[in-house]
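Below: one structure, written as structure tokens.
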Amino acid sequence: MATALPRTLGELQLYRILQKANLLSYFDAFIQQGGDDVQQLCEAGEEEFLEIMALVGMASKPLHVRRLQKALRDWVTNPGLFNQPLTSLPVSSIPIYKLPEGSPTWLGISCNSYERSSSSREPHLKIPKCAATTCVQSLGQGKSEVGSLALQSVSDSRLWQGHHATESEHSLSPADLGSPASPKESSEALDAAAALSVAECVERMAPTLPKSDLSEVKELLKNNKKLAKMIGHIFEMSDEDPHKEEEIRKYSAIYGRFDSKRKDGKHLTLHELTVNEAAAQLCVKDNALLTRRDELFALARQVSREVTYKYTYRTTRLKCGERDELSPKRIKIEDGFPDFQESVPTLFQQARAKSEELAGLGSQQAEKGMAKQMELLCAQAGYERLQQERRLTAGLYRQSSGEQSPDGGLPSDSSDGQGERPLNLRIPSVQNRQPHHFVVDGELSRLYSSEAKSHSSESLGILKDYPHSAFTLEKKVIKTEPEDSR
């Protein structure tokens with residue numbers, strides 16, 4: 001089944017996108033549903049896009065939907081791949097199927113009116129080169145003939161009828177249209193301000209560059225025939241030759257050089273243009289840098305880093321001044337709110353004072369902790385000393401108790417002596433008169449035990465010794481309890 005050919009610019013754009021995605025079978029369905037606006041497909045939301053896919057019968061084939069989405073993304077990001085540059089002209093209602101016979105216009109726009117509009121209102125506007133890039137055109141030089149411009153197949157019945165080969169038609173060739181893919185386009189150059197900044201930076205850097213020896217350069221060119229054939233003629237030109245700088249720029253370019261394999265439609269970035277300009281300026285100052293491209297590249301990048309920052313900053317400031325607006329990088333300060341930029345030093349001072357105060361409090365806490373620890377150590381030492389004294393007292397008490405008789409009274413000789421005494425002079429045992437529980441001081445207990453032994457051994461049967469011994473025993477009693485019944 002033959003696919004219908006596009007009649008408008010919108011249909012042609014859709015045709016190219018479907019052709020890129022290998023989905024030309026859906027072209028008729030898109031046209032029948034009125035889907036000749038590619039911009040609508042690109043800006044459609046998820047639900048709207050799925051609805052369009054259902055209308056054209058693509059919703060049931062998700063892989064086809066993915067291919068179409070990828071082609072749409074490529075068309076937005078790099079329209080040069082489709083040989084269809086983006087323009088500000090309407091995407092529909094621009095007939096390319098048939099031109100009015102005998103009209104000196106193309107696409108409904110007069111050449112003179114285009115020149116006026118391109119010079120006054122839209123200086124960057126490019127006429128779409130649909131016919132020049134998508135059709136096979138056969139034009140005669142100075143002859144009047146009818147040519148056929150086939151969009152896809154020469155045998156197709158729908159042909160675009162050609163016209164007289166006028167000067168206006170010749171001006172629509174790809175070389176004269178100034179397409180974005182042309183590396184010699186006027187936009188592939190820095191503006192005057194940026195070039196001036198590069199020149200100033202190179203002037204400052206020039207005294208620091210090492211001086212090249214011309215004899216070494218000639219020796220290098222003599223040994224390298226290929227390099228000599230390429231740039232040898234530049235060293236033979238005089239400085240007054242107007243073509244010397246042009247040749248230097250041609251062979252000093254780092255990016256997008258005439259012999260580089262750069263993809264069609266890819267523009268040079270601001271960084272690349274700056275590096276190329278810096279390399280050209282450096283080679284003008286020192287022609288020998290043409291033979292040392294690695295060193296030239298490093299120097300050009302150094303210049304680019306400095307120039308790009310300064311020029312971009314200055315341009316932004318100038319644009320903001322022209323619009324009488326605040327810089328996008330400046331913090332907007334509302335009325336009634338403090339200036340936080342001015343309060344930063346104050347906040348810093350306050351934070352510093354707080355840190356010093358916290359440090360002082362920390363030292364005080366450390367001192368208090370040390371004092372507390374010393375108090376605890378002293379208390380512990382006193383407690384240990386008290387425990388030691390208590391243990392000593394208990395030991396002395398146990399020692400004094402062990403030295404006494406097993407029944408708790410006086411020694412056995414005392415009892416024996418009492419047995420020899422008359423009945424009327426006998427006294428009850430100390431055990432019968434001494435309570436069970438009493439507390440005795442260590443030293444007095446020891447004194448009591450020694451005195452008791454001496455009295456019991458020296459005054460057996462003597463009555464006068466009893467009161468003294470009884471007095472001594474009465475002094476030792478602290479707590480009186482009933483006698484033991486045993």
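Heads up, the Cβ atoms here are built off N, Cα and C, so glycines get one too.
DSSP assigns Gln33 (mutagenesis position) to coil, not to a helix or a strand. A 10 Å cutoff on Cβ-Cβ distances gives Gln33 (mutagenesis position) a total of 12 other Cβ atoms nearby, all chains included. Among the mutagenesis entries in Swiss-Prot is Gln33 to Arg, noted as: Loss of transcriptional repression; when associated with Q-64.
Quoted from Swiss-Prot, the note on the mutagenesis of Glu51 to Lys is: Loss of transcriptional repression. The DSSP secondary structure for Glu51 (mutagenesis position) is helix. Contacts of Glu51 (mutagenesis position) defined by a Cβ separation under 8 A and a same-chain sequence distance of 6+ are given as none.
Listed in Swiss-Prot as a mutagenesis experiment, His64 to Gln is described as follows: Loss of transcriptional repression; when associated with R-33. Under 8 Å, Cβ to Cβ, and six or more positions away along its own chain, His64 (mutagenesis position) finds Ala21, Leu23, Tyr26, Met58. Classification of His64 (mutagenesis position) by DSSP places it within a helix.
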